[in-house]
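**Q** Got these off Swiss-Prot a minute ago, pasting:
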ACT_SITE  Glu435  active site, proton acceptor
MUTAGEN   Met161 to Ala  Retains 37% of wild-type activity
MUTAGEN   Thr170 to Ala  Retains 8.8% of wild-type activity
MUTAGEN   Phe195 to Ala  Almost completely abolishes the activity
MUTAGEN   Lys223 to Ala  Retains 9.4% of wild-type activity
MUTAGEN   Arg284 to Ala  Retains 97% of wild-type activity
MUTAGEN   Phe287 to Ala  Retains 76% of wild-type activity
MUTAGEN   Tyr434 to Ala  Retains 51% of wild-type activity
MUTAGEN   Glu435 to Ala  Loss of activity
MUTAGEN   Arg448 to Ala  Retains 44% of wild-type activity
Amino acid sequence: MTRYTAPTQDIQYLLHDVLDVANDPTPGYAELEPDFTSAVLEEAGKIAGEVLHPLNAVGDQEGCVLENGVVRPPKGFKEAFDQVREGGWTALDLPEQYGGQNMPYLLGTAVGEMFSGANQAFTMYQGLTHGAASAILVHGTDQQKDTYLPKMFSCDWTGTMNLTEPHCGTDLGLMRSKAVPQDDGSYAISGQKIFISAGEHDMAENIIHLVLAKIPGGPEGIKGVSLFIVPKFLVKEDGSLGERNGVKCSKIEEKMGIHGNSTCVMDYDGAKGWLLGEEHKGMRAMFTMMNEARIGVGMQGLAQAEVAYQNALDYARDRLQGRSVTGVENPDGPADPLIVHPDIRRNLLDQKSFIEGARAFLLWGAQMIDRAERGKDEAAHGMVSLLTPVIKGFLTDEGYDMTVQAQQVYGGHGYIEETGMSQFTRDARIAMIYEGANGVQALDLVGRKLAQDGGKHVMAFFDLVKGFIKEAGTDGAMAEFTEPLKSASKDLQSAGMFFMQNGMKNPNAALAGSYDFMHLFGHVCLGLMWGRMAEASLKALAEGRGDANFHETKLATARFYMTRRLPATKLHLARIESGADPVMALDADRF
């Protein structure tokens, strides 16, 4: 059986030592005092470790069952969902007006990582509802908000997003689902959607589907797509539930992972729906949910890496195999523990340095979202737009790789289902695909985000890194951290310059290097985070604050990242500068 322990100490350190929330003027941050955040994180950690994680393997083994049109989730899910709902965890960072607790998104993200690490499939029921509610909050009418949000905030009603159809995934302009206007102002929605997470279940009274469809006679392609609210049960004027709507689950998808989440084929047969936002502006409204979801999916990559690492570390400490090359370290046993061997340590430090750097990056991104949304900071809004594809793509690619490395620590036992390690790998795999496949994230980064607003957001990022290096210093105790970061940042700038010089005359040159650019950017972001953590821990040690062992460990891990992982930027730059020719040399029929 696997275990999960919420990383509360690390999150507290990031909030208060690194992100310095006490001195952040963003509205709502004044209440984020150490005692308060500690209490929230400790309670959330208990739920994650004691309630959600014990159901993780249950969900994987049992999956969901479709019976007479109703999906039954795995044993224990419904009771756990009630417990999460009753504890107020479903609307931690949503507005009080509709029943939320109005805490910063930063704190909600920290709690979300814990829940996702404990049980990703379970947490998706809540997470998708959060995203759907956010879309209604931004684009809905007052009546729609009053009707749906209180129940969705509490998760008495859950939510979904319906985009994909059998013949169209990334290219939603090929969509065939139709929305025919009705005399009462509603629309009759017809079509089939696939891969719909949490599309049907019995853990909530109602399910509010957000569905993309085309109104007949509208513009061709993506410009003709609109977004609709389609409830499972129609809602009466007094808020009570009426008759069943014309939407049903016809099949549960058989998947590689996240078996505990009901991934459904949804059939719409003249279902009653209501326009959310403007006609033919559906993608604008849906992207409110999609952008939030992409941050959440990046979080999933980190979360699965964390839980896999915890179990791999336990195994490396307990499993006796071979002797240390420098001498026996466990004379009373038949062999030394795995963790004495350099390659196992390299493996574990790859994981540890990624996870802790990624957590800092994710929470910094959440802080930027708070500054943009709560503080109306336009610069922060631009930074979030720039970094969203990096958070989604880099964290899920690397997060998946780390679950594989954790599995590798177990050797053959990692390949056996009994240990539970394969579930982390299987569950992590989908995060590289849904909410925009990572190749698409890379194209978005290079094709749109770099040049957005005249390139001022990427220049702001370069200035941020440069400012940190200048302030921290390139000599003294910080030099071993700032010098590698400075070099990596130059690699990122060189890659950006290559795209500027070659992208217009040869678009394939930019597109062929986009994936490497996303990873190069991700490494620089984590390098910046490790620089900030090194600075914070050096300061804490100098002042005699906190746990000295914790801070020394941070510094050792920072050194590992700077010397062993950050140099990957040079590999990515070399690939980018090789241009399109190596990628495009073969005609399609020669593959």
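Every residue, even glycine, has its Cβ placed from backbone N, Cα and C.
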**Q** Return the single residue from the mutagenesis positions list (Phe195, Phe287, Tyr434) that has the minimum number of other CB atoms within 10 Å.
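**A** With the mutagenesis positions Phe195, Phe287, Tyr434, fewest surrounding Cβ atoms within 10 Å: Phe287.
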**Q** Closest of the mutagenesis positions to Thr170 (mutagenesis position), Cα to Cα, picking from Phe195, Phe287, Glu435, Arg448?
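**A** For Thr170 (mutagenesis position), the spatially nearest of the mutagenesis positions is Glu435.
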**Q** Reduced to three states, what secondary structure does DSSP give Phe195 (mutagenesis position)?
**A** strand
**Q** Take the Cβ of Glu435 (mutagenesis position) and count every other Cβ within 10 Å, whichever protein chain it belongs to.
**A** 26
**Q** Work through the mutagenesis positions one by one (Met161, Lys223, Glu435, Arg448) and name whichever has its CA nearest to the CA of Arg284 (mutagenesis position).
**A** Lys223
**Q** Going by DSSP, give the three-state secondary structure for Tyr434 (mutagenesis position).
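**A** Going by the DSSP assignment, Tyr434 (mutagenesis position) belongs to neither helix nor strand, so it counts as coil.
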**Q** Between the Cα atoms of Arg448 (mutagenesis position) and Met161 (mutagenesis position), what distance do you get, rounded to the nearest Å?
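**A** It is 24 Å, counting Cα to Cα.
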**Q** Taking the Cβ of Lys223 (mutagenesis position) as the reference point, list residues of the same chain whose Cβ is under 8 angstroms away and which are at least six residues distant in sequence.
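**A** Gly173, His280 - these are the non-local Cβ neighbours of Lys223 (mutagenesis position), listed in sequence order.
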**Q** Nearest by CA distance to Tyr434 (mutagenesis position): which of the mutagenesis positions is it, out of Met161, Phe195, Phe287?
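**A** Looking at Cα distances from Tyr434 (mutagenesis position), the smallest one goes to Phe195.
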**Q** Expressed to the nearest Å, what is the distance separating Glu435 (mutagenesis position) and Met161 (mutagenesis position) at their Cα atoms?
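**A** Given the Cα positions, Glu435 (mutagenesis position) is 10 Å from Met161 (mutagenesis position).
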**Q** Around the Cβ of Arg448 (mutagenesis position), how many other Cβ atoms lie within 10 Å? Please give the count over every shown protein chain.
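**A** The answer is 12 other Cβ atoms.
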